[in-house]
Amino acid sequence: MLDANKLQQAVDQAYTQFHSLNGGQNADYIPFLANVPGQLAAVAIVTCDGNVYSAGDSDYRFALESISKVCTLALALEDVGPQAVQDKIGADPTGLPFNSVIALELHGGKPLSPLVNAGAIATTSLINAENVEQRWQRILHIQQQLAGEQVALSDEVNQSEQTTNFHNRAIAWLLYSAGYLYCDAMEACDVYTRQCSTLLNTIELATLGATLAAGGVNPLTHKRVLQADNVPYILAEMMMEGLYGRSGDWAYRVGLPGKSGVGGGILAVVPGVMGIAAFSPPLDEDGNSVRGQKMVASVAKQLGYNVFKG
């Protein structure tokens, strides 16, 4: 049994030590994100037996952004299976920025990773759907099943992103021309933009992590969301590419599958034990929350979790 006092102390200490850390800046290429108060910070744990521990602004709802890629990957694995995902998307780090076009050009148009923009747009196109609205509703539903029913599209975020997503539209057409997009290019880009524009709070983000940690069963609803056999593929992708250009450094220092988003959220999974999440808007040059990385790493270190430990 996990010690409740120890878990709350770990969360409290991480928040106290790092919630006012200086450094980084909000994402400024999406107007909505540029205006989120930079002083916000939160950290939370949700365990596989459904206990919740949090500190800071844990009720504040922020944009899911790139963490949505984990949810859509999970749905694609359910729809088409791991072999098709590997064949049609890939399972390798690109070694380049998350929005790189060069990565596509270097590999014949294949996106390699479902956790970079090109691969995520291709993954969105893999979802079984008869039209754009069905594709979107299925992706929203998997987000809600994984994290909580309160997850919802923000029209403000979506509008802010849809008016600035020209780079992703270009990526979608490159994928389409290379044969690595499996629906209409602008449909894929539209739905991908929507999936990044949902709002959730830090506890819900930790619940997403706990659902993965529990082999696909949401520990708060007790409902099976994913096949247990598909979860290791998600965690492997998170370990390789979850923090963009910092993924190797994160694996080396923290040793947990993770995923960040430019909305300031960051998630880590301790398989079989818990999800750890944090939120704070200022980002490093790779697009990861400066304080969030420190808070999650602190919790993991205090509790002694690292998947590479014996």
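Backbone N, Cα and C atoms are what each Cβ position is placed from, and that goes for glycine too.
Asn117 (mutagenesis position) has a Cβ environment of 25 other Cβ atoms inside 10 Å. Annotation comment: Swiss-Prot describes Ser66, Asn117, Glu161, Asn168, Tyr192, Tyr244, Val262 as substrate binding site.
Swiss-Prot documents Lys69 to Ala as a published mutagenesis change and attaches the note Loss of activity. The Cβ of Lys69 (mutagenesis position) has 30 other Cβ atoms within 10 Å, all protein chains considered. Secondary structure at Lys69 (mutagenesis position), taken from DSSP and collapsed to helix, strand or coil, is helix.
For the published mutagenesis Asn117 to Ala, Swiss-Prot gives the following note: Loss of activity. Taken residue by residue with DSSP, Asn117 (mutagenesis position) is part of a helix.
Contacts of Ser160 (mutagenesis position) defined by a Cβ separation under 8 A and a same-chain sequence distance of 6+ are given as Ile30, Pro31, Phe32, Leu33, Ser197, in order along the sequence. Among the mutagenesis experiments that Swiss-Prot reports, Ser160 to Ala is described with the note: Loss of activity.
In Swiss-Prot, a mutagenesis experiment is listed as Glu161 to Ala, annotated with the note Strongly reduced activity. Note on Glu161 (mutagenesis position): other Cβ atoms within 10 Å of its Cβ, all shown chains, come to 23.
For Gln162 to Ala, Swiss-Prot lists a mutagenesis experiment annotated as follows: No effect. Within the same chain, residues at least 6 positions away in sequence whose Cβ sits under 8 Å from that of Gln162 (mutagenesis position) are Asp190, Thr193.
Annotation note: Ser260 (mutagenesis position) sits in a strand segment as assigned by DSSP. Non-local neighbourhood of Ser260 (mutagenesis position): Ser66, Ile67, Gly242, Leu243, Tyr244, Ile266, Leu267, Gly287, Asn288, Ser289, Gly292, Gln293, each in the same chain, at least six residues away, with C-beta under 8 Å from its C-beta. What Swiss-Prot says about the mutagenesis result for Ser260 to Ala is this: Reduced activity.
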Between Lys69 (mutagenesis position) and Asn168 (substrate binding site), the C-alpha gap once rounded to whole angstrom: 14
Ranked by how many other Cβ atoms lie within 10 Å of their Cβ, the binding-site residues Tyr192, Tyr244 are led by Tyr192
If one looks at the chain holding Asn168 (substrate binding site), which residues at least 6 apart in sequence have a CB under 8 angstroms from its CB? Asn99, Asn117, Ile121, Cys189, Tyr192, Thr193
Measure between the Cα atoms of every pair in Ser66, Asn117, Glu161, Asn168, Tyr192, Tyr244, Val262, the residues the record assigns to substrate, and report the largest value in Å, rounded to a whole number. 20
Fewest Cβ neighbours within 10 Å, where candidates are the binding-site residues Ser66, Val262: Val262
